Amino acid sequence: MSPVAIVACVCLAVTLTRISPSEAIFPTPELQNVFLGRCKDYEITRYLTILPRVKSDCRALWTNFFKAFSFKAPCNLDLGSYKDFFQRAQQTLPKNKVMFWSGVYDEAHDFADDGRKYITLEDTLPGYMLNSLVWCGQRDKPGFNQKVCPDFKDCPVQARESFWGTASSSYAHSAEGDVTYMVDGSNPKVPAYRPDSFFGKYELPNLTNKVTKVKVIVLHQLGQKIIERCGAGSLLDLEMVVKAKKFGFDCVENPKSVLFLLCADNPNARECQLAKRYYRIA
């Protein structure tokens, strides 16, 4: 998804923006109140005409969520730990609107436009409630650590990705029709598509036969060198993987709608001036 990347360490020092481990060691204060507040906000005001409400109430969801990691050693989790929570929080996703991202958190969410154009994992109830929060369990009362969480690199991969890995898998499994995947084609250090990314590990493998096509949007950052293009490098690898799964595949670089979004913040960039002449923008 889809997709700055998502890691929940059961040490659970994580955020959906996939910040570095050393930055995510202090648990979110008042975790229960934040969870319940976001849940109620979502229930009453968020995505009302776009995504359905879930049957479980907010306190039942909290109980199920807390049970998954509380009174356990920080790294004593696996990819099944949050299974019951995600079953309770599951939503039907609109056809042809599911979007994944890798390395382009801000751009992807600006483009998705709060669900009006596309749905991201962070627009779903679980993603909305837990986005950017940090938590971890402990064996003693009150069952979770309120002062510090261990660096997630100290946990096994199945533990540190137990929440967001399951979130990504569940989200992808609910997708139908055409799905969209936005990637960064200007990062010299990280390929646009990586098999070990959350998209590569959890989202792409969990797409079902209800999906018809994977549509890739390659974003080239303004003023930066173009590293990856459709049909070459890691994007060719992705195309082969997608077609092997019998899905259709499309790839486009900086479509007009994305370019205009980038240029809104930097209208004087060379690419924006060229686009202005090409598209005859006043």
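Cβ coordinates come from backbone N, Cα and C, glycine included.
Copied over from Swiss-Prot:
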| type | residues | note |
| --- | --- | --- |
| MUTAGEN | Lys95 to Cys | Acquires cADPR hydrolase activity; when associated with C-176 |
| MUTAGEN | Glu176 to Cys | Acquires cADPR hydrolase activity; when associated with C-95 |
Whole-number Å only: compute the distance from the Cα of Glu176 (mutagenesis position) to the Cα of Lys95 (mutagenesis position). 5
Of all the mutagenesis positions here, Lys95, Glu176, which one's CB has the most other CB atoms within 10 A? Glu176
